[in-house]
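Here is the structure we will look at.
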Amino acid sequence: MQPSYDADDFMRRGFFGSFIGFRKRSSSKPEPPVPPKFAPPAAPSVAPNFRASDSAAPHLLSVPSNRTEYDIYREIVSEAEYIERSSPASPDFSCPTTPQPSNYYTPLPLPQQPPTFDPSTLMPQQQMMFHPGQYHMVMSPIAPHPIPVDTNGVPLGTQCPMAPPPYSSFAPQSSSSGMLQQQPQDLVIPQDIPFDVKREIQEHLVLQNGKKQMSIEEIVKLVVVALKDSQIEEGREEEESPEEILRRKRIQNNLAAARYRKRQREARESAESELGDLTRRNDELRDQVSRMEREIDRLKQAVLGRQ
């Protein structure tokens, strides 16, 4: 009698099992199935589309009996949940960056259901090797279809071969180190600084450029110190006489008076131009008012003449 068509036969007779011919390789000799205690042993059935090499041992599938439609439905639902969690688009997707020590894939636990058949009828877990250097297929009673895993035991669907190394392998970089790695920019020195101060600042920047990048606060301090040093050196080298001081003061007063007279002249010219503009505008408004009065008188005469 032909056994019933269940989820196991559906997964093994599918496109994946017929397109790729898997070889079955077991690390140990297959143990004979234990006969069930309460149910008669079912006849072993071999998938017609499953191809095995001549050197491989035959793998007989035991179809559990007394499986209800609810059991098959729960099995399909759990398979769909596993595929959905293994998808990279799901939020539960994990991408390991280090190899796992386990050589077997541990499937997700299924909801607790009352057993409808004897678990002793299940076959022991077998491993199917497609190629020793590539990956092997793990057969599990919970996941009836073969799951491709690599040599480290990680499923191929949940592994990222191009994943970066763990974050702990990178040295932490602070914000200050990131600022120091930036390229130094050209500093703009004001034009009103004396030539000696500019030269000193440039020499200091050239000497410090190979060591570290100077901050704005350090540059300001350097400019202030250089200006003070230049003023002290100028005062020590040249001691002014009273006549020179009086002459310098007169020159400063003359320059200040010239600036004052210039500002007064500009203010007077601005006021005169503004007054001229206002006067011209006033004349224009008066002419406009007179024209409007003449137009009103003409309209009055025209209206009175018609009456």
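Indices start at 1 and increase along the chain as displayed.
Each Cβ is built from the backbone N, Cα and C atoms, and glycine gets one as well.
In this structure the noted substitutions are not present, so the sites keep their original residues.
Annotated features, as they stand in Swiss-Prot:
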- 243-304: domain 'bZIP' (DOMAIN)
- TYR167 to Ala: Mutant protein accumulates in the intestinal nuclei and inhibits the mitochondrial unfolded protein response (mtUPR) on an atfs-1 mutant background, or in response to phenazines (MUTAGEN)
Overall pLDDT for the domain 'bZIP' (243-304), taken as the rounded mean: 93
The domain 'bZIP' (243-304): DSSP-derived helix, strand, coil residue counts: 62 helix, 0 strand, 0 coil
